[in-house]
Amino acid sequence: MSKIVKVLGREIIDSRGNPTVEAEVHLEGGFVGMAAAPSGASTGSREALELRDGDKSRFLGKGVLKAVEAVNGPIAKALLGQDAKDQANIDKIMIDLDGTENKSNFGANAILAVSLANAKAAAAAKGMPLYEHISDLNGTHGQYSMPLPMMNIINGGEHADNNVDIQEFMIQPVGAPTLKEAVRMGSEIFHHLAKVLKAKGMNTAVGDEGGYAPNLESNAAALAAIKEAVEAAGYVLGKDVTLAMDCAASEFYNNETGNYELKGEGKTFTSQEFTHYLEELTKQYLIVSIEDGLNESDWDGFAYQTKVLGDKIQLVGDDLFVTNTKILKEGIDKGIANSILIKFNQIGSLTETLAAIKMAKDAGYTAIISHRSGETEDATIADLAVGTAAGQIKTGSMSRSDRVAKYNQLIRIEEALGSKAPFNGLKEVKGQA
């Protein structure tokens, strides 16, 4: 009953108004899975390739008809008659057929959309929720947890049209007893932050990930505004709520000078100086997690940063590791960072994503399931976070349906699983248990 009878791809629109790939996988018995590939703005140079058409007469060159053709042509032909329950085989067929290291023939956007749609179809055929099927694929049947959200309530960098260099300023409602209560706390703080910003005469328009995107005098000013909002909402920073940042430092790294240039503050730092700049912010604002605190190729700098901060806070590799087990293994061997951000379109298939999560956990690293800045209503990452018991999720702010869709799916899953999926709060963050 799980034999593939049809694979269909189409071009749809993501949350930035750009095209992306959506795929359907149809099985015997009428079971169907549908999924869409997300898209990043600040991307690691070693990510799997997102195939775009380059035809300037359509979508300013960002069309994905070539990727869709790959789904409807060679991928569909190769998968017809295959068993959808054998996810590893489905992904291997597509990867082998593509034949490139970075999936540049078909595009990671094509392969991933089919990979996820296949998992959804297989779950339907098994008569179970997607998170349960993912738990089976992960070899951890029935081992669930609800993830601690990282809520990006001030957007900067490549995600916003403002003068703030650091890309994401996030809250983590660590004191909540449940995921649903964590969402409530995040929502309250989000609305109080709007009041704080308006009182300062600042803009409350939102960026790509649903957080506010005001012009600010410094990165510290963003943290100070959030601290004020946390307290206005009746919560205690460091007890009820902790802070996290995604620097996306590759975006303000000067390749010629080797320095980090915070243009919003008019400051320039060497690699070690920037680590100490971050160290001061962590002390002042009780930050427990920093992502991509240096340029993705600054491995010596990351080794130093891990030495200085790695036993105190979570140091997350995103552009650094790009959900790639080869790169992650090198990082683990060299003692670089202590956590990995998991974005399945960086690697391009569900099987490879699960392998990266397993490698991280086996090495004592945390794994944070993440959206991309270009999203759709597809909420697969919610099921992925629960089904792998990853422990943390990063899926934007408390506005924009492309972000809220994931929180709403998590609320539904928590309701269904109850005590089978505990919410562990701060214990999930590396160095904070």
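Any Cβ shown, glycine's included, is placed from N, Cα and C.
So, quick note: what you're seeing has the original residues, none of the substitutions.
Summarising the environment of Glu209 (active site, proton donor), the number of other Cβ atoms within 10 Å of its Cβ, over all protein chains shown, is 32. The active site, proton donor annotation in Swiss-Prot covers Glu209 and rests on sequence analysis.
Sequence-distant neighbours of Lys343 (mutagenesis position) (same chain, six or more apart, CB under 8 Å from its CB) are Pro38, Gly40, Asp318, Val322, Thr323, Ser370, His371, Arg372, listed in sequence order. Residues annotated as active site, proton acceptor in Swiss-Prot, with sequence analysis given as evidence: Lys343.
The (2R)-2-phosphoglycerate binding site annotation in Swiss-Prot covers Gln167, Lys343, Arg372, Ser373, Lys394, and the record cites sequence analysis as its basis. All protein chains included, Arg372 ((2R)-2-phosphoglycerate binding site) registers 28 other Cβ atoms within 10 Å of its own Cβ. In the three-state DSSP reading, Arg372 ((2R)-2-phosphoglycerate binding site) counts as coil.
Per Swiss-Prot, Mg(2+) binding site is recorded for Asp246, Glu291, Asp318, and the stated evidence type is sequence analysis. Counting only same-chain residues six or more apart in sequence, the Cβ atoms lying under 8 angstroms from the Cβ of Glu291 (Mg(2+) binding site) belong to Glu168, Ala244, Met245, Asp246, Cys247, Ala248, Leu315, Val316, Gly317, Asp318, Leu341.
Taken residue by residue with DSSP, Lys326 (mutagenesis position) is part of a helix. Quoted from Swiss-Prot, the note attached to the mutagenesis of Lys326 to Gln states: Decreased enolase activity. Strongly reduced enolase activity; when associated with T-343.
Here Swiss-Prot describes Lys343 to Thr as a published mutagenesis experiment; the accompanying note says: Decreased enolase activity. Strongly reduced enolase activity; when associated with Q-326. A coil conformation is recorded for Lys343 (mutagenesis position) in the three-state DSSP classification, outside any helix or strand.
Compute the center of the Cβ atoms of Asp246, Glu291, Asp318, which mark the site for Mg(2+); besides them, the chain residues with Cβ within 8 Å of that center are Gln167, Glu168, Met245, Cys247, Ala248, Ile290, Asp292, Val316, Gly317, Asp319, Leu341, Lys394. Under DSSP, Lys394 ((2R)-2-phosphoglycerate binding site) is assigned to a strand (E or B) in the three-state scheme.
The secondary structure of Glu291 (Mg(2+) binding site), as reduced to three states from DSSP, is extended strand.
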